[in-house]
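This report refers to the structure that appears directly beneath it.
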Amino acid sequence: MLALRCGSRWLGLLSVPRSVPLRLPAARACSKGSGDPSSSSSSGNPLVYLDVDANGKPLGRVVLELKADVVPKTAENFRALCTGEKGFGYKGSTFHRVIPSFMCQAGDFTNHNGTGGKSIYGSRFPDENFTLKHVGPGVLSMANAGPNTNGSQFFICTIKTDWLDGKHVVFGHVKEGMDVVKKIESFGSKSGRTSKKIVITDCGQLS
């Protein structure tokens, strides 16, 4: 089963194991630096979008810059899954796991529950690098089931999550629509179960 980790412990996608405290680390202020995916933008980096609704009601659009200048393989995977050019991708999939004051997770377009998904390179692909860090809200990072198990599942942070540095590959950040991410977050719970069905109704590439 795919999972996020908190330190050396797994945070299961469908439920939080008893060994994991329900209280997550408090939000911390972030400082701009070389590991911040939003600290500098390259004109060559792709901009993609996710249009999201909750129980059929539009929430808005999230625009993401993919850091192809730092993690080109990971960025290309996400870009192609947004456009659907490989014949599969994120359109119609859900944000299946949302934990307030932590993150919003999506990308399982096969099983829609956190147990599936696949990359454009096959089932899984290796961690590219850990240059970019989980510095604060809006960071875009890959979910995994351990080292070198990247597929299609991803998460958008709503706080600084530096305990995930070196364990999950950061590959982008929110350029526009953080208010939409906060709306998604509002439908989450400590267990990750959402109170409404949150669907990526459309997605693609802007530039």
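From the backbone N, Cα and C atoms, a Cβ is placed for every residue, glycine too.
Predicted, not measured: the structure shown is a model, and the values here were computed from it.
Now, the feature entries from Swiss-Prot:
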- 49-205: domain 'PPIase cyclophilin-type' (DOMAIN)
- Cys203 to Ser: Blocks Ca(2+)-induced mPTP opening and reduces hydrogen peroxide-induced cell death (MUTAGEN)
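Sequence-distant neighbours of Cys203 (mutagenesis position) (same chain, 6+ residues apart, CB-CB distance under 8 A): Val48, Tyr49, Leu50, Asp51, Cys82, Thr83, Gly84, Gly89, Tyr90, Lys91.
According to its DSSP assignment, Cys203 (mutagenesis position) is in a strand.
When averaged over the domain 'PPIase cyclophilin-type' (49-205), pLDDT in the model lands at 98.
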